[in-house]
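As recorded in Swiss-Prot:
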BINDING   GLY16, ALA19, GLU59  FAD binding site
BINDING   THR352, GLY353  chloride binding site
MUTAGEN   LYS86 to Ala  Abolishes chlorination activity
Amino acid sequence: MDTNIINHYDIIIIGGGIAGLSATRHLLLKMPELSGRIAVIEPRSERRDNLDEDYKVGESTVEVSAMFFAKELELQDYLIENHPPKFSLQFHWPRELSKTDTIEDYYSTWAVKNPDIQAFQLNRCKIERDLLKMVIAQGAVYYHGRVRNVDNLDNDDMKSIDVEILSEVESGADFKLQQSIERITLTTDYIVDASGRNFTVGSRTDNILKDPKHLFGLDNASTWVRVKNTERSLFDFKSQDVTCSWTYDTNHFFGPGYWIWMIPLERGSRDYSIGVSYHRDKIQPSQLNSLDKFMSFLEKNQKLLYNLIKSGEIVDFHRWPKLAHTSKTFFSKNNWCVIGDAAAIFDPFYSTGMVMIAMEIECLTEMLKFKLSNAANDYHRRVEAFDKLIRCVTQINNHLIKDHSNHLGNASIMSWRIYFESSTYFSILLPAYIGKYHLCPIFSDHFTTDHENGLALRNQLLATLDYANENSINIGFMDNHRGGQLLGDWSPTSSWDYDHALSLAKYGHKRLNLPKCLSWSNFYLSLIICKLYYRVYGIGALWNSSFFKSLSNTTYRFSKFYFLSKLHSFNMIGTPNNDYYDKIQKDFKSYNYNQNNIVDWKY
């Protein structure tokens, strides 16, 4: 076997899945001069024609991740042409656990309108194959091989990577038939670990945290199938009360200690990813470790989904008996980082996986701009700031799953939880992303300083829901899509754009008035707290110390951010909302239309 064929690259990305390929494309789009200077190492072949190699959980994007793919990766038209649209997240609880034959047997929150920002359902096999072709065309160097060793991860010296190059196999042949051809050594100044659960860097640096004590008690697992050509009429719920599809959404079906996703993978053909995320204190992995057991579970607990799968053809079956993990370090001072599943995964609920990837990749690119231009101080400033920021963002996404085991199956408790958690996402995270605040080290410092305070407030709200759940208190059913439940027509998913960022096209860095969004987010969260505590404790809420602590927290934050919003508005005087449209208006002043001066042509 040949060994030691050495090549050097500025950046090596370990892993050619959606995280690694998205990072590669983003880096090459923002810094085209990196063509030929980025390598991708992946054990799957460049051909990618074997489904057994490419099984994935169907990935549902939300507004943040959709904007990342459409704008940052410049894939808007590609997504429209190749992947199903996504209109919303929809949630369904059985009216009676023993009767789940049709959708009318559920209490549901349905999307009521088309989304403000178009999201997509991603067929992971398809998009990874297409992204691979794109990045190779952009100048990335692809190595079909497996990483065997990495040196110098504990210092900032140049890294050395031992790679086992693999053979191609016949089209459609078993992935495991690949043979080792040779061993080569690659060197690089920076490593991006996107190797997923192989944890190429994490396993060599003691960076992975899997114990539930590091995950807010989260101990979950997952089982799923892909199915094609299902019967359309089984989930063809029609209504004259809305203006959008109820099929091209991520539908969530709930039960005690578990929830099930239903994600369309193709347009028109009714192909789905259908899987369960469950908590191991309620269901053991041994109870769902085969297709027969999974189907038996659905037949007794979610008959509608059982019938849907039985009507089609099962493509594959997969399971993860241990789902959640996180990392100690995300961006290291030793010139490596972890992204995607190699960094953290908690639960597919709320479709947060690609949101984390989007922020990780944008921070990575921003950081490496300074490293590659030899601006050492600016680079190290961002390594520290972005590592703290991403750690806080992942902790928030982890905390979103805290106590799910006890809440998921209760339609009253969980609908309330979805209601206020949707408010936080739409009023805080989405505007911050639109305004690109996450790329500012100063914002990162402020965000991370306030992080523990935010988690403490959430803990108080979860404790209130725990009390209602343990005492079987019906606190009503909240629909996160509709207005008219809190104050006027306000709703978490439709009333978030307090600064009119979409209509004014405030997409530039910090053009959007984020303090204004934070201010009004806390105002409505204060109202949510008042209504929630009254539903749980009645008039006794006035004697509840937790109520006053929570309300004083949000009231103070409302006042604080209201003042900062006025300061932001003052500082933006004279700055256009959008440079592109401002330039059009200025250029148009010289426009002069002459209807008699048609340009001649040959005829």
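Here the Cβ of each residue, glycine as well, is placed from N, Cα and C on the backbone.
Note that the structure is predicted; figures quoted are calculated from it, not measured.
Features recorded in Swiss-Prot, as mapped to the structure shown.
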{"residue": "GLY16", "record": "FAD binding site", "Cβ neighbours (10 Å)": "27"}
{"residue": "ALA19", "record": "FAD binding site", "Cβ neighbours (10 Å)": "29"}
{"residue": "GLU59", "record": "FAD binding site", "Cβ neighbours (10 Å)": "23"}
{"residue": "LYS86", "record": "mutagenesis position", "Cβ neighbours (10 Å)": "25"}
{"residue": "THR352", "record": "chloride binding site", "Cβ neighbours (10 Å)": "25"}
{"residue": "GLY353", "record": "chloride binding site", "Cβ neighbours (10 Å)": "23"}
From recorded positions ALA19, GLU59, LYS86, the one whose Cα lies nearest THR352 (chloride binding site): GLU59
Euclidean distance between Cα atoms of GLY353 (chloride binding site) and GLU59 (FAD binding site), Å: 8
For the FAD site built from GLY16, ALA19, GLU59, further residues of that chain with CB within 8 A of the site's CB center: GLY15, GLY17, ILE18, GLY20, LEU21, SER22, ARG124, GLU128, LEU131, ALA194, GLY196, GLY340, ILE357
Separation of alpha carbons, LYS86 (mutagenesis position) and ALA19 (FAD binding site) (Å): 20
Three-state secondary structure, which DSSP defines for GLY353 (chloride binding site): helix
Mapped DSSP class for ALA19 (FAD binding site), helix or strand or coil: helix
Rounded to the nearest Å - Cα separation of GLY16 (FAD binding site) and GLY353 (chloride binding site): 17
Length of the line joining the Cα atoms of GLY353 (chloride binding site) and LYS86 (mutagenesis position), in Å: 16
FAD site span - longest C-alpha distance across GLY16, ALA19, GLU59, in Å: 16
